[in-house]
Amino acid sequence: MEFPPLWLCLGFHFLIVEWRSGPGTATAASQGGCKVVDGVADCRGLNLASVPSSLPPHSRMLILDANPLKDLWNHSLQAYPRLENLSLHSCHLDRISHYAFREQGHLRNLVLADNRLSENYKESAAALHTLLGLRRLDLSGNSLTEDMAALMLQNLSSLEVVSLARNTLMRLDDSIFEGLEHLVELDLQRNYIFEIEGGAFDGLTELRRLNLAYNNLPCIVDFSLTQLRFLNVSYNILEWFLAAREEVAFELEILDLSHNQLLFFPLLPQCGKLHTLLLQDNNMGFYRELYNTSSPQEMVAQFLLVDGNVTNITTVNLWEEFSSSDLSALRFLDMSQNQFRHLPDGFLKKTPSLSHLNLNQNCLKMLHIREHEPPGALTELDLSHNQLAELHLAPGLTGSLRNLRVFNLSSNQLLGVPTGLFDNASSITTIDMSHNQISLCPQMVPVDWEGPPSCVDFRNMGSLRSLSLDGCGLKALQDCPFQGTSLTHLDLSSNWGVLNGSISPLWAVAPTLQVLSLRDVGLGSGAAEMDFSAFGNLRALDLSGNSLTSFPKFKGSLALRTLDLRRNSLTALPQRVVSEQPLRGLQTIYLSQNPYDCCGVEGWGALQQHFKTVADLSMVTCNLSSKIVRVVELPEGLPQGCKWEQVDTGLFYLVLILPSCLTLLVACTVVFLTFKKPLLQVIKSRCHWSSIY
């Protein structure tokens, strides 16, 4: 929740002036490289070493950002006495001469961010003191200390907005902002502030917005800026936030205490208008139930506040936590990334106007739903990434979530939800129960069922539009579990076997589905079962991580724009993929990590022409002669390694065997002729019989 730099505001003001020509409109002109239109001179980034002197003298806005001016001399701006806005952002300024602004009586907004004004700060301060009508001043990024800042702001009582962000302020006292009784907005983020003396802001009676983010404040005690409406103290090292205990009305509406080291829920004003409270990423918890209330002396903390010669002692009951804080106007509460193990009784009852509650990434194990807890105005509830094993619904309670629209229960330990939890939840549109080991009820659960929750029933939830059941270990769907809903987004990913190889359990919601994720659900290659023709409004389909060997079927008029077929068993790209009319509207398709055969990707060129984006084109590979080749590197036409496959197989083997047989025959003949005579002699000698005569 940082403030936009003032130079951005000026830039926006400049951009709304259109560069056009026509009746009654000044024509954009170039003056030494600067663009000039309607009294605005834009000289950004022109490598100027000095302020140009040839611009129209009636210019009201001069933008000199990103020019190496280094110095602003007494005569630099004399030619432009009507300036109202001047931006010198990143101009390497280290000196502003004493009378540089002497002729600038109309100047209202001045941006000096990201320069080196600390080097000659006394002379620069003297120049600023002549701007008696200045309202906005940006001194961020100038390496200013608190003494330098005090001198520069001295006597500038007309200021309404000041930025001292990204400087080297460390300790604040009442002398820095003395005399700024009209100041409305103060930006002190990204300094090194570790201490703020009591009364440092007391003179700023009109202050409404204060940004102290990204500093080193260890605590805020006795906070008493009743006129403040916005306070950002995020990204400090706060361990305590204690508002003054006086029963006085506070105007504070937005309080950002996120990304600190708070141990306890902040002690807020007893009477206030707070509607947004940001507490994420702290170390908070509720501790009342963990301590023995019979020992009151062990339940208080005393803060010793030393202000000059005055010492004050503030005593705080540690375990009263939220009881004395006024939360009646609170609408947005973010308590994520803390150490909350439970919500104490009555906590949510103190927030009747609460519409958004974020409790993700805590240690909640159980949540009790009672009357007015959560409040009836709640529209968004995030309980994800906790340790929830049980949700308790008070007996006879109905309509507790009647205005709830978004309910996130993902990444918990739930087995089911209480019967009747979603009764009369007529506004709910989004439910995320992914990564819980739940099961879907095979049939409607009786209203009077009093047993422990063992399943979840989504039937007849007419308002439900988005349902995520990713990684829930669901068994095969039976009996149309989504009947009576009008789902547009459904995620059943990482539930192996949930569809039992067929998409027929989804036909009840096929006409309304727009986004369907069936990643890693065990879909096979049955062509009849993979027909998505009935899903007429489907825009995005994720079928990655399955075992598909052929493209799914799409017929009729289909609105499909994104198709993900990664990590399947596809070996070829059938020609019908390109020729089918429903697929020609695809804008993005994912096809990588499939065992394609390089001899079966003849339609790849046509595929690239018809589909606007093959998102993973560079990662699509195929198998060619036991080698993995990227499809984009294949030569045009049929690859050489595929030509042999076009020849008759019998002829191929004949050609392969015939040379071997001929070689063997010739070898045998040569051997026989070579050893013919010795061989005959051996035969005769061994086969000789003696004569009987």
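Cβ atoms are placed via backbone N, Cα and C, with glycine included.
Original residues fill every noted site, and no substitution is shown.
What Swiss-Prot records for 29-56 is domain 'LRRNT'. Here the domain 'LRRNT' (29-56) returns a mean pLDDT of 88 for the predicted model.
Over all protein chains present, the Cβ of Cys219 (mutagenesis position) has 15 other Cβ atoms lying within 10 Å. According to its DSSP assignment, Cys219 (mutagenesis position) is in a strand. Among the mutagenesis entries in Swiss-Prot is Cys219 to Ala, noted as: Abolishes formation of disulfide bonds and ability to interact with TGFB1; when associated with A-363.
Under its mutagenesis annotations, Swiss-Prot gives Cys363 to Ala the following note: Abolishes formation of disulfide bonds and ability to interact with TGFB1; when associated with A-219. Within the same chain, residues at least 6 positions away in sequence whose Cβ sits under 8 Å from that of Cys363 (mutagenesis position) are Gly285, Gln339, Phe340, Arg341, Asn386, Gln387.
If you look up Swiss-Prot, you'll see 606-644 marked as domain 'LRRCT', on the strength of sequence analysis.
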**Fill in**
In DSSP terms, the domain 'LRRNT' (29-56) comprises 0 helix, 10 strand, 18 coil
**Three-state secondary structure, Cys363 (mutagenesis position) (per DSSP)** = coil
